[in-house]
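See structure below.
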Amino acid sequence: MAAAAAQGGGGGEPRRTEGVGPGVPGEVEMVKGQPFDVGPRYTQLQYIGEGAYGMVSSAYDHVRKTRVAIKKISPFEHQTYCQRTLREIQILLRFRHENVIGIRDILRASTLEAMRDVYIVQDLMETDLYKLLKSQQLSNDHICYFLYQILRGLKYIHSANVLHRDLKPSNLLINTTCDLKICDFGLARIADPEHDHTGFLTEYVATRWYRAPEIMLNSKGYTKSIDIWSVGCILAEMLSNRPIFPGKHYLDQLNHILGILGSPSQEDLNCIINMKARNYLQSLPSKTKVAWAKLFPKSDSKALDLLDRMLTFNPNKRITVEEALAHPYLEQYYDPTDEPVAEEPFTFAMELDDLPKERLKELIFQETARFQPGVLEAP
């Protein structure tokens, strides 16, 4: 769920009810029938949107004297939701970058037993790229600037040895001054090309249209190049206001990709370690690559050259984030001295996939302790 999507949405005036917030007695504002226990610091709530396991509202922060986004998450009934919540909190509390959404505050009950919800406070961003592309055609200048910021943020993420794995327009938040921040790290993973993540053509949780082909074709090999493929899909969508590979299911997704890129070369096929996948591709009719200029006749030729290097079938030949930033299309913004990297690689102390939801709840409680009143953050 995008952490701070477009403001508005019209929840109307929030009702108030007497209650006890996360450690603070007083009134509790209601948003669309949902109590938001975030007072007295955060008031004047307005509904923004909601996802599978939470609602987002804007609120006035009486300490910072500005409006913020508050994501109410109620994940504790489901292991998967607990896992994503913990992973996002762990990552975002350690990340500091202008193009990555940060966490300003976290509110929750003062005891583990009483904790039913978690409230994550973040910067309020007026819209996201998905909504923007629904409403207008972007100029080349806007496309260039947004792409630069996506890659600048991704350079930082990748330098921490983290894969986002779910880059798509709705996870790119934008404000009125065209600042862009990457959000939603619930599916993020440590980069580990040796780990066996998924079998041949099994369904994958991230949004299908932005998936790299190797995710569907290989049982191993999550590398940073999967995020570059997603950015290529996003660039194509900015150029045309429509998804470039809108597959209805994973085989259809592959057919969309090959219908534009053409059939993979023998060298590219040799990189596919899964023989079942390789045999499937070899059984398909031969397809010729479609020229990018034919698909995007009005687009900047440098943009199309970069697009070609991102949407390369073979992940070993795909451009890296550092190379993409240095591409001529982005030369007006490129500044390696102002493209910071993480201070140290990110590591998860443990693999979260196999932990029960009760243990994940304990870890979320511990991870959010620093925001409790009277708690000093450990050095």
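Sequential numbering from 1, following the chain as shown.
Glycine too: its Cβ is placed from the backbone N, Cα and C atoms.
Swiss-Prot lists 42-330 with the feature domain 'Protein kinase', giving sequence analysis as the kind of evidence. Residues or ranges marked as ATP binding site by Swiss-Prot on the basis of sequence analysis: ILE48, GLY49, GLU50, GLY51, ALA52, TYR53, GLY54, MET55, VAL56, LYS71. Per Swiss-Prot, active site, proton acceptor is recorded for ASP166. One mutagenesis experiment catalogued in Swiss-Prot, LYS168 to Arg, is accompanied by this note: Complete loss of ubiquitination by TRIM15; when associated with R-302. The mutagenesis experiment LYS302 to Arg is recorded by Swiss-Prot, whose note states: Complete loss of ubiquitination by TRIM15; when associated with R-168.
The structure, with features from Swiss-Prot marked on it.
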residue: ILE48; record: ATP binding site; DSSP (3 states): strand
residue: GLY54; record: ATP binding site; DSSP (3 states): strand
residue: ASP166; record: active site, proton acceptor; DSSP (3 states): coil
residue: LYS302; record: mutagenesis position; DSSP (3 states): helix
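The recorded positions GLU50, ASP166 differ in how many other CB atoms lie within 10 Å of their CB, and the one with the most is ASP166.
Note: the CA-CA distance between ASP166 (active site, proton acceptor) and GLU50 (ATP binding site) rounds to 18 Å. Within 10 Å of the Cβ of LYS302 (mutagenesis position) there are 15 other Cβ atoms, across all protein chains. ILE48 (ATP binding site): 25 other CB atoms within 10 A of its CB, across all protein chains.
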